[in-house]
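Inspection log for the structure reproduced underneath, given as structure tokens.
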Amino acid sequence: MASSSGSKAEFIVGGKYKLVRKIGSGSFGDIYLAINITNGEEVAVKLESQKARHPQLLYESKLYKILQGGVGIPHIRWYGQEKDYNVLVMDLLGPSLEDLFNFCSRRFTMKTVLMLADQMISRIEYVHTKNFIHRDIKPDNFLMGIGRHCNKLFLIDFGLAKKYRDNRTRQHIPYREDKNLTGTARYASINAHLGIEQSRRDDMESLGYVLMYFNRTSLPWQGLKAATKKQKYEKISEKKMSTPVEVLCKGFPAEFAMYLNYCRGLRFEEAPDYMYLRQLFRILFRTLNHQYDYTFDWTMLKQKAAQQAASSSGQGQQAQTPTGF
């Protein structure tokens, strides 16, 4: 990293985490690889300028604390202020599903999609049990772990998450119809496009679009051109509403259309039947005679890349293996 002013050269946060290099961007801040100088352990650090117009890292850190201990939720090491930044130190994770999709030439086998679907449904269900909805379900926000957690899927980036019911009374937030679209238009639910307050059903519908994105390589409402962001969102919304689920899922097992139709049929306050949705895909998985052995498409590719690297003096591996946050 250059030592010009404004760089993070010799930037130590929380007294012991030394920033190494930028590895990504979240919804509201940059993410850095850092090293714990007391034991050499690598961690991830999310930085947000204290001058940010809509600071949300403190909010996100509180959310992670509420979610701590859940499977596939990164562990928070430290939150505080350093120089002009709000700082969140957390577990270092592996590549996102978007990174891995690109690494696999934007093709996932049905086996990989179904193994992912199982973990993704469980991650979202856990967040919902803690009285929050994520509101930005997309491939970029699901990351694989590293080391002994390399087959475990993690859900990250809770900057847009919202409490949908009271912890004590279990009172659900009220239905509203004047909301701006929160999240990523490509994966947004139809109701989110229509300005309806989001609830559990919307996270689940978004996941349905993510799964079909992996199946199809792209969604019919991708690549639409428009003069303004607002017009683009309008076009995406129109295309989404005019594409029947059966057309979207044509050529793929009926379970994907069943999943989406189920999610779209949920009422605003209704709890999704997560087990039913997992079972849809688990039974399909068994019908297709797959083994749940955590051998994903990238597992094979990485092994091949590692073998090639080993035979060519061991230099090429990093270039071929997705890294980063």
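From the backbone N, Cα and C atoms, a Cβ is placed for every residue, glycine too.
What you are looking at is a predicted structure, and each value in this text was computed from that prediction instead of being measured.
Lifted from Swiss-Prot, the feature list:
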type	residues	note
DOMAIN	17-285	domain 'Protein kinase'
BINDING	I23, G24, S25, G26, S27, F28, G29, D30, I31, K46	ATP binding site
VARIANT	E60 to Q	In strain: Holstein
VARIANT	L67 to P	In strain: Jersey
VARIANT	S96 to T	In strain: Hereford
ACT_SITE	D136	active site, proton acceptor
VARIANT	R216 to T	In strain: Jersey
Among I23, L67, the most crowded of the recorded positions [Cβ within 10 Å]: L67
Recorded positions listed as I31, E60, S96, D136, R216, least Cβ neighbours within 10 Å: R216
Of the binding-site residues listed as S25, G29, I31, the one whose CA lies nearest the CA of E60 (variant position): G29
Average model confidence [pLDDT] within the domain 'Protein kinase' (17-285): 97
Between the residue listed as 'active site, proton acceptor' and R216 (variant position), the C-alpha gap once rounded to whole angstrom: 20
In three-state DSSP terms, the structure that S25 (ATP binding site) belongs to: strand
Chain-internal residues near G29 (ATP binding site), provided their CB is under 8 angstroms and they sit 6+ positions away: K46, L47, E48, S49, A52, L57
Cα-to-Cα gap, L67 (variant position) vs I31 (ATP binding site), nearest whole Å: 20
